[in-house]
Amino acid sequence: MAGICCGVVGETEPAAPVDSTSRASLRRRLDLLPSIKIVADSAVAPPLENCRKRQKRETVVLSTLPGNLDLDSNVRSENKKARSAVTNSNSVTEAESFFSDVPKIGTTSVCGRRRDMEDAVSIHPSFLQRNSENHHFYGVFDGHGCSHVAEKCRERLHDIVKKEVEVMASDEWTETMVKSFQKMDKEVSQRECNLVVNGATRSMKNSCRCELQSPQCDAVGSTAVVSVVTPEKIIVSNCGDSRAVLCRNGVAIPLSVDHKPDRPDELIRIQQAGGRVIYWDGARVLGVLAMSRAIGDNYLKPYVIPDPEVTVTDRTDEDECLILASDGLWDVVPNETACGVARMCLRGAGAGDDSDAAHNACSDAALLLTKLALARQSSDNVSVVVVDLRKRRNNQASS
């Protein structure tokens, strides 16, 4: 590059001693800058669409946008294209059959007006095959106190659920999901204890705000709303105040109920366990936690429990999309409004359409819902997952 730039200089200006303080010298140097930039862009820079450095720069630029937008959906779209490109002719049919029922998804996760990002999102299409059917895993985790419990849930919960489902008898989804959440909570608790006793792993300790040391670490927890989508059913497990909403024929159907301390049945359970609900900026367990169930939060046990409430919903031809989100969205956007926004974005893309517009529709819906929450002054992290459920309807019609 230096040689090219010197060639441009030699062609446009004869070499001669120049007084660096003179006005003419400054003018000549300024005149050279556009030429050097043009040469660098045209002769040195690699094609933009194949440039890894450009991708890294775009990631840095995007991370500086308001809310630190996490555009994981675009990455997944690129991965899908790459996966399709490397499929050889002999395995095209097999690959198409494997991925034919994978729903299109979009996800957005932003820090919002909070200082720290404590939300986490987990997306694992086709994480399990059972009875020759693909099962898909989606989860949103809203951490509090620190982010490491939510991050641990993102890394491990789908594996725990997979192992439990593989040994599940018939369709005992409620028992299976309760066991999975309890094991996740046990892993989090053991991890915290081992790190304190044996000396924490330094790399993780340095990256954690609470430094994974008691008593701060015992005050860390996370909500968890998880959905396992099969060709026939939608299983939702909820622990905390994140929420899952199904949009069916234009109607918003909540598939989970928020675990708030002042919910009558939760209030009775907390009081029977010997705890109290104190109203301090809203109802809180012992005046501290604004939810009655969560993974982690060892210092509030047995009042705060990790047991999820599980709903199993049969899929129908009228199902349009599933929305999973943290309370950063639901605190300011009603279920019906969220459903309407998602339907509006999906309307332009037909069910079963594999065009770029169809793949971007869910991403647009998640992004628009996030922007709406921020515009309505949401004060929390906002994480949204939108799953297009319409593909199954087209597959049935064509068969």
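Heads up, the Cβ atoms here are built off N, Cα and C, so glycines get one too.
The feature domain 'PPM-type phosphatase' is assigned by Swiss-Prot to 104-389.
In the three-state DSSP assignment, the secondary structure recorded for Gly139 (mutagenesis position) is strand. Under a cutoff of 8 A between CB atoms, and with a sequence separation of 6+ in the same chain, the neighbours of Gly139 (mutagenesis position) are Val121, Ser122, Ile123, Cys153, Arg154, Leu157, His158, Ala224, Val225, Val226, Ser227, Leu324. Where Swiss-Prot documents Gly139 to Asp as a mutagenesis experiment, the accompanying text is: Loss of phosphatase activity. Loss of kinase activity but intact binding and repression of SRK2E; when associated with D-145.
Taking Cβ-Cβ distances under 8 Å and a sequence separation of 6 or more, the neighbours of Asp327 (Mn(2+) 1 binding site) in its chain are Asp142, Thr223, Asp241, Ser242, Arg243, Asp258, Asp380. The Mn(2+) 1 binding site annotation in Swiss-Prot covers Asp142, Gly143, Asp327, Asp331.
The feature Mn(2+) 2 binding site is assigned by Swiss-Prot to Asp142, Asp327, Asp380, with experimental evidence given as support.
According to Swiss-Prot, the mutagenesis experiment Gly145 to Asp carries this note: Insensitive to ABA and loss of phosphatase activity. Loss of kinase activity but intact binding and repression of SRK2E; when associated with D-139. Within 10 Å of the C-beta atom of Gly145 (mutagenesis position) sit 22 other C-beta atoms, taking all shown protein chains into account.
The feature Zn(2+) binding site is assigned by Swiss-Prot to Cys146, His148, Cys208, Cys210.
Here the residue is the original one, while Swiss-Prot reports the published mutagenesis Gly287 to Glu with the comment In ahg3-1; hypersensitivity to ABA during seed germination, and loss of phosphatase activity. According to DSSP, Gly287 (mutagenesis position) is assigned to coil rather than to any helix or strand. Annotation for Gly287 (mutagenesis position): spatial neighbours Arg276, Ile278, Trp280, criterion Cβ-Cβ under 8 Å with sequence separation of six or more.
For the binding-site residues Asp142, Asp331, Asp380, counting C-beta atoms within 10 A of each C-beta gives the highest total at Asp142. When the recorded positions Gly145, Cys146, His148 are screened for a Cα within 10 A of the Cα of Asp331 (Mn(2+) 1 binding site), none qualifies.
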